[in-house]
Structure formats: C-alpha cells, structure tokens
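Data first, discussion second: the structure below is written as structure tokens.
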Amino acid sequence: MSQCVDGIKHLCTSVLGCFDLDLYKQSGGLGDPELLARDTVFSVSEIEALYELFKKISSAVIDDGLINKEEFQLALFKTNKKESLFADRVFDLFDTKHNGILGFEEFARALSVFHPNAPIDDKIHFSFQLYDLKQQGFIERQEVKQMVVATLAESGMNLKDTVIEDIIDKTFEEADTKHDGKIDKEEWRSLVLRHPSLLKNMTLQYLKDITTTFPSFVFHSQVEDT
C-alpha cells in the first residue's frame, strides 16, 4: 500500500504519459461539481481543484480528457512496465466502468476514499478489494501472496519465500477466525479494526490541501461551498 500512497502523492507533481485514445474523446469535462461534492467527501472547491490535477495528467500528451492505464502507471508508480500486478489492481479499482480509461468522475470518486474525512468503512472496503483479485468476495491465501510479492517487487525488496510464507501464515492465523482457509469481508474488517495501522496508507492528508496545490480554479469557480 505504501507504493500506492507514494504514487498518488506523486500525481500532484507528475504529468507523464504516452498513449493515443482518439476514439474516446470526452466532452463532459468537470460536469456538476456540486453533485460530485454531495456524493463524495470533497467540497466543491476541492472538486474543482482536483479537476485541475486531472487535466494536467490527461492532457500530458493529447488533450482528450481521459487517463489510460499506461499514463496512470507512469504518473502513479513512475514506471512503464507492461506487467505490474499492483499497478493493474489499483487502476482496475479506479476504473469502475471497466473500459480501460478513467474519466474525471471515476478519478474523483476513487480518490475520495483516501480523503482524511472519508468513512473508515469505505477505506476498509477499498483495501479489501485490492487483495480480492478474483473478485469472489473473499481473499484466498494465494491472492495475499501474489499481492505481497508484487508490492515487494514494486519497492525493490527481495525476501526469501520462507519469510513471505511466514508472513502469510501469521496473517491467516489471526484473520481467518472461521478457519475455512480464506478471509471474508467480515474477518477483514475485524482484522483492520484490531490493527488500525493497516489503513494508515489509506489516508492522504494532502487531499485536504488540494485547493492550495491547484488554486487556479479560484478564478473561474461557478459555485460556492456550502
């Protein structure tokens, strides 16, 4: 998760990317910031400032108003590796329309879960989905191992397989209270509530300061925060 957090922070300063999506021109733009503000924890001002960030990323190569996986990986993880399980998983969770590209609404709604004011249950749900690779509603041992290995690879760490297996053993020993060889949503929630530090990387304090980071919206804002 630390790789995800570092990458999201890097979004504020990185506008790298290389792709061509001429067939998917988007004209919606910012849309209704008040509606997005009601549906997320962002204020209207934060939504408009977040849109400035989105435009910088999505127009890095062509001004198409969209972000694809390659551009997302370059901005988020500073890598253009074709195979990155961790980066792919994070992108897939952002890409709620499952069309291989991100529009602003998806971008804003996904980042909302990392806001300091986001409900803890939203953070727990997102972190659960991150490990539920097969989307079966529970986490299997192999899925945990795949994500651990992928995360270590992204951070440049190399642990012996025996050490990794030991980490997984201890995780399941505590989390799998039903002793069925898997971790369901209820068990994951209980584990996280016992160990809140597991969610420490699900909160990005800088999102509260997004209007300071990208203040240009101030000059053309159409609505006021309530």
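Backbone N, Cα and C atoms are what each Cβ position is placed from, and that goes for glycine too.
Annotated in Swiss-Prot:
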- Q3 to E: No effect on tonoplast targeting (MUTAGEN)
- C4 to S: Loss of tonoplast targeting. Loss of tonoplast targeting; when associated with S-12 and S-18 (MUTAGEN)
- 36-81: domain 'EF-hand 1' (DOMAIN)
- 82-117: domain 'EF-hand 2' (DOMAIN)
- 119-154: domain 'EF-hand 3' (DOMAIN)
- 163-198: domain 'EF-hand 4' (DOMAIN)
- S216 to A: Loss of phosphorylation (MUTAGEN)
- S216 to D: Increased interaction with CIPK11 (MUTAGEN)
Residues in the domain 'EF-hand 1' (36-81) grouped by DSSP into helix, strand and remaining coil: 28 helix, 2 strand, 16 coil
Long-range neighbours of the domain 'EF-hand 3' (119-154), counting only residues six or more past its ends (CB under 8 A): 1-3, 41, 77, 79, 84-87, 89-90, 93, 112-113, 164-165, 167-168, 171-172, 181-185, 188-189, 192, 198-199, 202-203
Helix, strand and coil totals (DSSP H, G, I; E, B; other) for the domain 'EF-hand 2' (82-117): 19 helix, 2 strand, 15 coil
